[in-house]
Amino acid sequence: MTQFTDIDKLAVSTIRILAVDTVSKANSGHPGAPLGMAPAAHVLWSQMRMNPTNPDWINRDRFVLSNGHAVALLYSMLHLTGYDLSIEDLKQFRQLGSRTPGHPEFELPGVEVTTGPLGQGISNAVGMAMAQANLAATYNKPGFTLSDNYTYVFLGDGCLQEGISSEASSLAGHLKLGNLIAIYDDNKITIDGATSISFDEDVAKRYEAYGWEVLYVENGNEDLAGIAKAIAQAKLSKDKPTLIKMTTTIGYGSLHAGSHSVHGAPLKADDVKQLKSKFGFNPDKSFVVPQEVYDHYQKTILKPGVEANNKWNKLFSEYQKKFPELGAELARRLSGQLPANWESKLPTYTAKDSAVATRKLSETVLEDVYNQLPELIGGSADLTPSNLTRWKEALDFQPPSSGSGNYSGRYIRYGIREHAMGAIMNGISAFGANYKPYGGTFLNFVSYAAGAVRLSALSGHPVIWVATHDSIGVGEDGPTHQPIETLAHFRSLPNIQVWRPADGNEVSAAYKNSLESKHTPSIIALSRQNLPQLEGSSIESASKGGYVLQDVANPDIILVATGSEVSLSVEAAKTLAAKNIKARVVSLPDFFTFDKQPLEYRLSVLPDNVPIMSVEVLATTCWGKYAHQSFGIDRFGASGKAPEVFKFFGFTPEGVAERAQKTIAFYKGDKLISPLKKAF
């Protein structure tokens, strides 16, 4: 067991004062949790295996700050332990353009995931632990332990109150993730006051019921040995994740310690002075780090981390010689590259092929590419038979003791936990090794996971949502299951691909773009009902996000559509042709990708001087960027047989043609410019 001395106490005091100075300089932030959690941070980081000079080393221990408001603690630790974060960076905390934003963001070396919305971090940590278990089961060999890292997470009462933490923690217990250790900052304070006003459940019993090991540290403010003992004991648990319930005092050392007033506001000047005096620091100086503290962390963290990384590099070099195929595969994954020519396995179709639901075409893609992509790992939120997300030879990701799979399996049974699924996918992606996680549910229920989807986009995790039952085509299940506003919501997010493919070639294009994406997540919205294969579609064209599917010379109108309404627009164009009205049909499967194309190309698809009408059985919000007139559904759906529901809302060839004629008449004589053209 580690023996703690005066240098450890000085290091803890330094962390506390540095975090307080960081918040005070910004005159904004959260000093309370860092003051209470500093001892745990010091002890944990002194035991974690990491290399600050190579923060992306694949076998490093991961640290997730789920209570992201305590980020001054994380920034202090990154600075003290040798990461690329200077005192000047700390002084710029929460300032525009700084490297130290108000909550942890994934881009900073040493920050594993973006946190802040409570409950996301613990769920990300579950994903990281799952990824590690899969990597180890896939590549470890006797004498060659390439992957054995732990994932550690700090979380607070707020995280535990969020429903997502229950979803993720329940799954972690089921999966017996012994590589996951969570330290619960039990300070009994929330923003409104004591937790007793709204939160008095027995957290320990709750986590025991989930299948976790639960350990206790009664004095997290000072008991370094007790914290170290709990972490060491947690690492002995190989078939259960561990929750260390650590009692702390929020704002420890402050005049307002133990109260909610110290949670989210800088300490007053007199409080800072007495705090510094109490911990042996000059009350008139700020951002002071004793050299012996730097030296201590250099000795206990930086030097051992570099040595461990070098040792791993030698081991991997030997591994590549003994297991050349696996070694080359892992090296490729660590470089962030997909296998050469993997896309040649994507299925292609002609208009003579039979009509098939795009969810079924998605299943075909997964079936065709899974052997090519060992980094592909996915599942469904208890909708596998509906989402069609499991390839025939898939092995479930399950604890070996379950008898129904093992950790080398790449199909995840998420249960009915959409929000956790989204955050877990973020964690799997953030782990590294080029993991490509996907998760299936109904499109309408991706909304349950909106918080996780937003963080995917903000962080640049290229996760994939396989979102089936994408419209009123759901039919009898009715408006509770029929998405209306869902795509408009997610299309409004920055940095996300939202695909709604119309046929097999477009489904393949959606997967191609999504799997090749480095920093952008994707939602692939798929139909329940059969759709025809289209004349004029191709993977190459659809990969641009939008293209001319069927053209005529000098069109009177352009019909631009997505998904099931593309084939409907083709039929409407025939109806119009019978009336001597010429219509171009444009398919626009993904706005985001189309917007990335050169303006010249986009204007060739949606040009000036022709009225453009969008056709989509969803909310018309967002279509103003591409169409002069929109035909959609801006009310909730209806229960009934799908063809009857389409007819009820006017989505028939005749209904589309009628509205196209009205659009032509409305804009007749006007000098139209493309909606793509804007002043700025």
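Each Cβ is built from the backbone N, Cα and C atoms, and glycine gets one as well.
Just so you know, the substitutions we noted aren't modelled in this structure.
Because the structure is a prediction, the values reported are computed rather than measured.
Annotated features in Swiss-Prot:
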| type | residues | note |
| --- | --- | --- |
| MUTAGEN | His30 to Ala or Gln | Strongly reduced catalytic activity. Decreases affinity for xylulose 5-phosphate about 15 times |
| MUTAGEN | His30 to Asn | Loss of activity |
| BINDING | His30, His263, Arg359, Ser386, His469, Asp477, Arg528 | substrate binding site |
| MUTAGEN | His69 to Ala | Reduces catalytic activity by about 98%. Decreased affinity for donor substrate |
| BINDING | His69, Gly116, Pro117, Leu118, Gly158, Asn187, His263, Glu418, Phe445 | thiamine diphosphate binding site |
| MUTAGEN | His103 to Ala or Asn | Reduces activity by over 96% and decreases affinity for thiamine pyrophosphate and xylulose 5-phosphate |
| MUTAGEN | His103 to Phe | Loss of activity |
| BINDING | Asp157, Asn187, Ile189 | Mg(2+) binding site |
| MUTAGEN | Glu162 to Ala or Gln | Most catalytic properties similar to wild-type |
| MUTAGEN | His263 to Ala | Strongly reduced catalytic activity |
| MUTAGEN | Arg359 to Ala | Slightly reduced affinity for xylulose 5-phosphate and strongly reduced affinity for ribose 5-phosphate |
| MUTAGEN | Asp382 to Ala or Arg | Severe loss of activity |
| ACT_SITE | Glu418 | active site, proton donor |
| MUTAGEN | His469 to Ala | Strongly reduced affinity for xylulose 5-phosphate and ribose 5-phosphate |
| MUTAGEN | Asp477 to Ala | Strongly reduced catalytic activity. Strongly reduced affinity for xylulose 5-phosphate and ribose 5-phosphate |
| MUTAGEN | His481 to Ala or Gln | Reduces catalytic activity by about 95% |
| MUTAGEN | Arg528 to Ala | Reduced affinity for xylulose 5-phosphate and strongly reduced affinity for ribose 5-phosphate |
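Locations of recorded Swiss-Prot features on the structure.
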residue: His69; record: mutagenesis position; Cβ neighbours (10 Å): 23
residue: Pro117; record: thiamine diphosphate binding site; Cβ neighbours (10 Å): 19
residue: Gly158; record: thiamine diphosphate binding site; Cβ neighbours (10 Å): 21
residue: Ile189; record: Mg(2+) binding site; Cβ neighbours (10 Å): 26
residue: His263; record: mutagenesis position; Cβ neighbours (10 Å): 23
residue: Arg359; record: mutagenesis position; Cβ neighbours (10 Å): 24
residue: Ser386; record: substrate binding site; Cβ neighbours (10 Å): 15
residue: Glu418; record: active site, proton donor; Cβ neighbours (10 Å): 26
residue: His481; record: mutagenesis position; Cβ neighbours (10 Å): 18
residue: Arg528; record: mutagenesis position; Cβ neighbours (10 Å): 21
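With respect to Cβ neighbours within 10 Å, the mutagenesis positions His30, His103, His469 differ, and His103 shows the lowest count.
Using CA atoms as reference points, the recorded positions His30, Ser386, Phe445 were checked against His69 (mutagenesis position), and the closest is His30. Comparing CA positions across the recorded positions His103, His263, Glu418, the one lying closest to Asp157 (Mg(2+) binding site) turns out to be His263.
What surrounds the Mg(2+) site, by Cβ distance within 8 Å of the Cβ centroid and not counting Asp157, Asn187, Ile189, is the set Gly156, Asp185, Asp186, Lys188, Thr190, Thr195, Ile250 from the same chain.
On a Cα basis, Gly158 (thiamine diphosphate binding site) lies 39 Å away from Arg528 (mutagenesis position). In sequence order, the recorded positions near His481 (mutagenesis position) (Cα within 10 Å of its Cα) are Phe445, drawn from Asn187, Ile189, Glu418, Phe445.
Closest to Ile189 (Mg(2+) binding site) by Cα-Cα distance, out of the recorded positions His30, Pro117, Glu418, Phe445, is His30. The maximum pairwise C-alpha distance among His30, His263, Arg359, Ser386, His469, Asp477, Arg528, the residues recorded as binding substrate, is 49 Å. Around the Cβ of Asp157 (Mg(2+) binding site), 20 further Cβ atoms fall within 10 Å across all displayed protein chains.
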